[in-house]
Structure formats: structure tokens, C-alpha cells
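*Asks:* I'd like to ask some things about the structure below.
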Amino acid sequence: MSHRPILKNFPQVDHHQASGKLGDLYNDIHDTLRVPWVAFGIRVMSQFEHFVPAAWEALKPQISTRYAEEGADKVREAAIIPGSAPANPTPALLANGWSEEEIAKLKATLDGLNYGNPKYLILISAWNEAWHGRDAGGGAGKRLDSVQSERLPYGLPQGVEKFHLIDPEAADDQVQCLLRDIRDAFLHHGPASDYRVLAAWPDYLEIAFRDTLKPVALTTEFELTTSRIRKIAREHVRGFDGAGGVAWRDMADRMTPEEIAGLTGVLFMYNRFIADITVAIIRLKQAFGSAEDATENKFRVWPTEKG
């Protein structure tokens, strides 16, 4: 009798499974957004053959702008849960034998996640709004100015490498249980990419879940914070020069009614899921220092103000 894993991988086209045109698209997402992983939601939606290529083609010119980057900054800055700061895990990590260098590497990983998550919230907001025919750009009648339309450099920031996401099914039972417990605490459907990255340090992730995440999971403060950043993202995409996605009515010749219905649910789910993860991972970095440090764009291309 085969061993039944504690945690089953949610259906998706994972990084190592994407080849050909889809592999090229994943790399283009990496380099356009300057992020070291392709979001869980995109990997799930890539099972709908025609959607992600069409939605990305529409969004790419919009999300590669300074305006989009500023929107992600606004999301990040608003993602702090009100109330007391979480306990700093550094003493516990040092007691577990961690070196300062290892802690610095962990913090840098959190910075990479916190750079990317708000950008993915902008992305999923644009895709979800456009899917339903709501304003996801191009409807304001006012185009971006020359500063707002400046382009991000193409490619990962200097010194940043693509993340390795552990395979939940192949992880040991302790890690699988931990990923399952985090999933269930937030009523999610599967472990986020972020936790698959952080599972490389299971002792840290266990401390982080127990002391930083579990106490706020599903609280009113957490839910209000995620609602706030979803609103910021939704309002920001309306300022794009063109629609940041595709409407389901325009995909009806390439998708079955069942696929359209299924994808509608997936978009709705990830619009909330990515907001949850954005708030959670910023809180993990906040525990190491301050809200200001946790919400800072560590890979800023332009100064906060032009000049």
C-alpha cells in the first residue's frame, strides 16, 4: 500500500512543469515583474490553456510601468495589521543555533516575497476586474503622464535569484503538517508559494506560525487589513492606460462554459488569497524590526519623489 501524503499538491502547472511557450511566459513574468517566483494563482490558472497568455498580454504593458510600481508600494504600506507588533524571533533562532548570516539570508528572502506579493495583488485585481467587464484600466479618459509611464528595468534585481519552492508532497511529515496547519488556520486551499519557500527553514516557520501568524488569523483586524489593500489595488488598476486583463465574454470562443465558471471562482479566490498572503508575510518581516522596514520597497528603481 502506497504512503498517503499528509498534504496533497493543489492542481497547478508548477515551475518545473512549465515548458515551451508556457515556460517562456513564466520567465517573462519573472523578468517583467522583477520577482523570483511565479504566483500560485498563475500556476493554477495556467491549467486553463488560453487565459493566462491572453490576460498577461493585456496586462504586461500596464504592470511594467512606474505607475504600477507605485500602486504596489501603496498596497505594501497599507498592509500592517493595527495593534502591537509581533515578537521578534531572533532570540529563538539564535538559541536554535542560527548564525547572523543565516538570519540575514532569511530576512532577504522575506524582502523578496514582500516586494512581489503587492505586485501580484495588483495583477490579480486587474485580471479579476477585467474578467467581469469592470474598469481595469483605459476607462478614465486620462492617460499616464511621462513619469508614470516610465518602464521598469527588465529582469530580476541585482543579486536576486529565483526561489526554490519545496514540494509539499515530498517534504517530511513535520513540514507537511506545518504547511497544512498554516493553510487551515487561514481557511486556504493549499500552501502559498511563500510558505513553500520558507519551509527551507522549518524551525523558523514553526516559530513564525505559532507566535506571529496564528494569533491574528481570521481576526477582524486581519480581515479589515486585507480588505483595505484589495480596495487600494482595485482602485489603482483603474488608472492603467488600457485594460489590464480580458473579459470572459471575449474568451467564450476559446473556453467552455464550465471553464469560464471554474475560472471565475479561481479569480475570486486568489483575489482574497493573495491579499491574505501579502499581509501575513509583511507581518513576518515586521517581527524582525519595524513596520517601516517591513513595508519598504527594498528593490526601488526610482526615488519616492521624482527629482
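Cβ from N, Cα, C; glycine included.
These came from Swiss-Prot, pasted as-is:
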MUTAGEN   Trp37 to Phe  40% activity of wild-type
MUTAGEN   Arg43 to Ala  Almost no effect
MUTAGEN   Arg76 to Ala  Almost no effect
MUTAGEN   Glu102 to Gln  15% activity of wild-type
MUTAGEN   Asn117 to Asp  Less than 10% activity
MUTAGEN   Ser125 to Ala  60% activity of wild-type
MUTAGEN   Arg134 to Ala  50% activity of wild-type
MUTAGEN   Glu161 to Gln  No effect
MUTAGEN   Asp194 to Ala, Glu, Gly, Asn or Ser  Complete loss of activity
MUTAGEN   Trp201 to Phe  60% activity of wild-type
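Locate each feature and note its surroundings.
*Replies:* Its own atom aside, the Cβ of Trp37 (mutagenesis position) has 24 Cβ atoms within 10 angstroms in the protein chains shown.
Cβ environment of Arg43 (mutagenesis position): Gln12, Val13, Asp14, His15, Ala18 lie under 8 Å away, each six or more residues apart in the same chain. Classification of Arg43 (mutagenesis position) by DSSP places it within a helix.
When secondary structure is read from DSSP and collapsed to three states, Arg76 (mutagenesis position) falls in the helix class. Note on Arg76 (mutagenesis position): other Cβ atoms within 10 Å of its Cβ, all shown chains, come to 23.
Glu102 (mutagenesis position) carries a helical DSSP state (H, G or I).
The secondary structure of Asn117 (mutagenesis position), as reduced to three states from DSSP, is helical.
Neighbour density for Ser125 (mutagenesis position): within 10 A of its CB lie 30 other CB atoms from the protein chains shown.
Taking the Cβ of Arg134 (mutagenesis position) as centre and 10 Å as the limit, one finds 15 other Cβ atoms among all the protein chains shown. In the three-state DSSP scheme, Arg134 (mutagenesis position) is classed as coil.
According to DSSP, Glu161 (mutagenesis position) is assigned to coil rather than to any helix or strand.
In the structure as shown, the Cβ atom of Asp194 (mutagenesis position) sits within 10 Å of 27 other Cβ atoms.
DSSP gives Trp201 (mutagenesis position) a coil state; it is part of no helix or strand. Residues within less than 8 Å, Cβ to Cβ, of Trp201 (mutagenesis position) and separated from it by at least 6 positions along the same chain comprise Leu106.
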*Asks:* For Asp194 (mutagenesis position) and Trp37 (mutagenesis position), determine the Cα separation and express it in whole Å.
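*Replies:* Counting only the Cα atoms, the answer is 9 Å.
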*Asks:* Whose Cβ, among the mutagenesis positions Glu102, Glu161, has more other Cβ atoms within 10 Å than any of the rest?
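*Replies:* Of the mutagenesis positions Glu102, Glu161, the highest Cβ count within 10 Å belongs to Glu102.
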*Asks:* I need the nearest neighbour of Glu102 (mutagenesis position) among the mutagenesis positions Asn117, Ser125, Arg134, Glu161, using C-alpha distances.
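*Replies:* The smallest Cα gap between Glu102 (mutagenesis position) and any of the mutagenesis positions is with Glu161.
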*Asks:* How far is it from Asn117 (mutagenesis position) to Arg76 (mutagenesis position), counting Cα to Cα, in Å?
*Replies:* 8
*Asks:* What is the total of other Cβ atoms whose distance to the Cβ of Asn117 (mutagenesis position) is within 10 Å?
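*Replies:* There are 28 such Cβ atoms around Asn117 (mutagenesis position).
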*Asks:* Quick check: of the mutagenesis positions listed here (Arg76, Ser125, Arg134, Glu161), which one has the Cα closest to that of Trp37 (mutagenesis position)?
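*Replies:* Closest candidate to Trp37 (mutagenesis position), judged by Cα separation, is Glu161.
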*Asks:* Where does Asp194 (mutagenesis position) sit in the DSSP three-state scheme?
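*Replies:* For Asp194 (mutagenesis position) - judged by DSSP and reduced to three states - the answer is helix.
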